[in-house]
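Scroll down for the structure; my scribbles are underneath it.
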Amino acid sequence: MGKRAAHIGLRALADLATPMAVRVAATLRVADHIAAGHRTAAEIASAAGAHADSLDRLLRHLVAVGLFTRDGQGVYGLTEFGEQLRDDHAAGKRKWLDMNSAVGRGDLGFVELAHSIRTGQPAYPVRYGTSFWEDLGSDPVLSASFDTLMSHHLELDYTGIAAKYDWAALGHVVDVGGGSGGLLSALLTAHEDLSGTVLDLQGPASAAHRRFLDTGLSGRAQVVVGSFFDPLPAGAGGYVLSAVLHDWDDLSAVAILRRCAEAAGSGGVVLVIEAVAGDEHAGTGMDLRMLTYFGGKERSLAELGELAAQAGLAVRAAHPISYVSIVEMTAL
């Protein structure tokens, strides 16, 4: 590769124009407006509440990268690639990029990544003046968007999670920080002899309650409003932490595991479900995202074992399932 080619390649790799243009288009729902028949820059701008000339410039760039088409009369259309920006597309990607959603907003914290690298602290408070969790706690709409996105993300693994482990043998499980109840619903549907509880804060707990009523699972599914930093309902066969620990620094992660260990006692099991660093699916980009959002991290099995030991637990087994693993822990 020549010097100029290498220079252009590095610039392209670091360029912010395209990622931000895509996110702005997602936030303004440009693809939906085009699909609805608004085809010129002026029409799309009117529907989206945008400045027509500026939007036209953004659209021209997204034509250049293959998301949209533009004919000689300035009429825009969607490419197959650009269809993914529609809100109703099966991939569900638009909401992740929408800068008004919890994740789209959180990703903008990458602008402050240097702070995280220098200090080891999350970048989110530097950008927004408050922590990610405090932000969600003060904004029900933002909180609901986070719960929806997380549920959609984990649904890809629900079938494998339900099939890969002998959940029925546990009798009753507590999904700690279980959000709107998607995982527990999948487990109860797959295992008719299993019952369970979702424990989470008021917003997601209310959503879980509605889900269980709607799906006819309320006879076997309970909801408890609470925090995983406080004592948990004791005596269940299993305590599930699905995509929880990577959101927290080591001290907080140990505190969460310790609460689970206390509730599980000598006869229960703690099941950590998340990507394990070192696996092919544990992305380095996601690891940086955990750092910038929360000061959290993607951990290796050895690192999870170290945290478990501090909480009075030991890793007994790990069951890989597509993009995540079920890491089984019991009392030392």
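Every residue, even glycine, has its Cβ placed from backbone N, Cα and C.
Per Swiss-Prot, the feature active site, proton acceptor maps to H246. The substrate binding site annotation in Swiss-Prot covers R11, D247. The S-adenosyl-L-methionine binding site annotation in Swiss-Prot covers W133, H153, D175, V176, G177, G178, G179, D200, S227, F228, S242, A243. In Swiss-Prot, a mutagenesis experiment is listed as R11 to A or W, annotated with the note Still able to methylate naphthoate. Induces a doubling of KM. Among the mutagenesis entries in Swiss-Prot is R11 to K, noted as: Increased ability to methylate naphthoate. Increased rate of turnover. Recorded in Swiss-Prot as a mutagenesis result, Y293 to I carries the remark: Still able to methylate naphthoate. Induces an increase of KM.
Classification of S242 (S-adenosyl-L-methionine binding site) by DSSP places it within a strand. Counting every protein chain shown, the Cβ of R11 (mutagenesis position) has 9 other Cβ atoms within 10 Å. Each of the binding-site residues S227, S242 was scored by how many other Cβ atoms lie within 10 Å of its Cβ, and the smallest score goes to S227. Counted over all residue pairs in W133, H153, D175, V176, G177, G178, G179, D200, S227, F228, S242, A243, the record's binders of S-adenosyl-L-methionine, the longest Cα to Cα distance measures 22 angstrom.
Applying an 8 A CB threshold to same-chain residues 6+ apart, the list for the residue listed as 'active site, proton acceptor' reads E274, A275, M290, G296, K297, E298, R299. Annotation note: D247 (substrate binding site) sits in a helical segment as assigned by DSSP. A Cα-Cα distance of 9 Å separates W133 (S-adenosyl-L-methionine binding site) from Y293 (mutagenesis position). One residue stands out among the recorded positions W133, Y293 for having the most other Cβ atoms within 10 Å of its Cβ: Y293. With a 10 A radius on its CB, D247 (substrate binding site) counts 19 other CB atoms from all the protein chains. Cβ environment of G177 (S-adenosyl-L-methionine binding site): L199, D200, F228, L241, S242, V244 lie under 8 Å away, each six or more residues apart in the same chain.
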